[in-house]
Amino acid sequence: MTEETITIDSISNGILNNLLTTLIQDIVARETTQQQLLKTRYPDLRSYYFDPNGSLDINGLQKQQESSQYIHCENCGRDVSANRLAAHLQRCLSRGARR
């Protein structure tokens, strides 16, 4: 009979493996329960679309360029490009405070 020498390293590896296994099992159980609940509540639920090229959004539709979207500023009444909205609002709202 050969006995395995018990070292601190082997004990710590065993504890780590037990902790990781327990954590993984807990996460899998929670996610499985959540998926079953979602399928029960929303039977027609579709999962998000994944496009490896990055040209489609999560619904499988063509992405719109941010510069093609315009937002109406209620403060000054101008249409501002979506990618410039934050800078516009900062300028637009600070002008109103000076008056």
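Residue numbering: from 1, along the chain as shown.
Every residue, even glycine, has its Cβ placed from backbone N, Cα and C.
None of the listed substitutions appears in this model.
A sphere of 10 angstroms centred on the C-beta of Cys73 (Zn(2+) binding site) encloses 15 other C-beta atoms. According to Swiss-Prot, the feature Zn(2+) binding site maps to Cys73, Cys76, His88, Cys92.
Secondary structure at Ile15 (mutagenesis position), as computed by DSSP, is helix. Shown in sequence order, the list is empty: the chain has no residue 6+ apart in sequence with a C-beta less than 8 angstroms from the C-beta of Ile15 (mutagenesis position). A mutagenesis experiment is reported in Swiss-Prot for this position, Ile15 to Ala, and the note states: Moerately decreases the affinity of SGF11 for SUS1.
For Asp57 (mutagenesis position), the number of other Cβ atoms no farther than 10 Å from its own Cβ, over all displayed protein chains, is 13. Under the DSSP three-state reduction, Asp57 (mutagenesis position) is assigned to coil, being neither helix nor strand. Recorded in Swiss-Prot as a mutagenesis result, Asp57 to Ala carries the remark: Reduces deubiquitination activity of the SAGA DUB module; when associated with A-60.
Gly60 to Ala appears in Swiss-Prot as a published mutagenesis result, with the remark: Reduces deubiquitination activity of the SAGA DUB module; when associated with A-57. Taking the Cβ of Gly60 (mutagenesis position) as centre and 10 Å as the limit, one finds 11 other Cβ atoms among all the protein chains shown.
Among the sequence features in Swiss-Prot, the mutagenesis site Arg84 to Ala is noted as follows: No effect. Counted within 10 Å of its Cβ, the other Cβ atoms near Arg84 (mutagenesis position) come to 14, all protein chains included.
Annotation for Leu85 (mutagenesis position): same-chain Cβ neighbours under 8 Å, separated by at least 6 residues, are Ile71, Cys73. DSSP assigns Leu85 (mutagenesis position) to a helical segment in the three-state reduction. While the structure shown retains the original residue, Swiss-Prot records the mutagenesis experiment Leu85 to Asp with this note: Strongly reduces deubiquitination activity of the SAGA DUB module.
Per Swiss-Prot, mutagenesis Ala86 to Asp is noted as: Moderately impairs deubiquitination activity of the SAGA DUB module. Cβ neighbour count for Ala86 (mutagenesis position) (all protein chains, 10 Å cutoff from its Cβ): 10.
Within its own chain, Leu89 (mutagenesis position) has Cys73, Asn75 as residues 6 or more apart in sequence whose C-beta sits under 8 angstroms from its own. Here the residue is the original one, while Swiss-Prot reports the published mutagenesis Leu89 to Asp with the comment Strongly reduces deubiquitination activity of the SAGA DUB module.
For the recorded site, Arg91 (mutagenesis position), the DSSP three-state label reads helix. Using a 10 Å radius centred on the Cβ of Arg91 (mutagenesis position) and all shown protein chains, the other Cβ atoms total 11. Record note (Swiss-Prot), mutagenesis Arg91 to Ala: No effect. The unchanged residue is displayed.
Other than Cys73, Cys76, His88, Cys92, the residues of this chain whose Cβ falls within 8 Å of the Cβ centroid of the Zn(2+) site are, in sequence order, Asn75, Arg78, Val80, Leu89, Arg91, Leu93.
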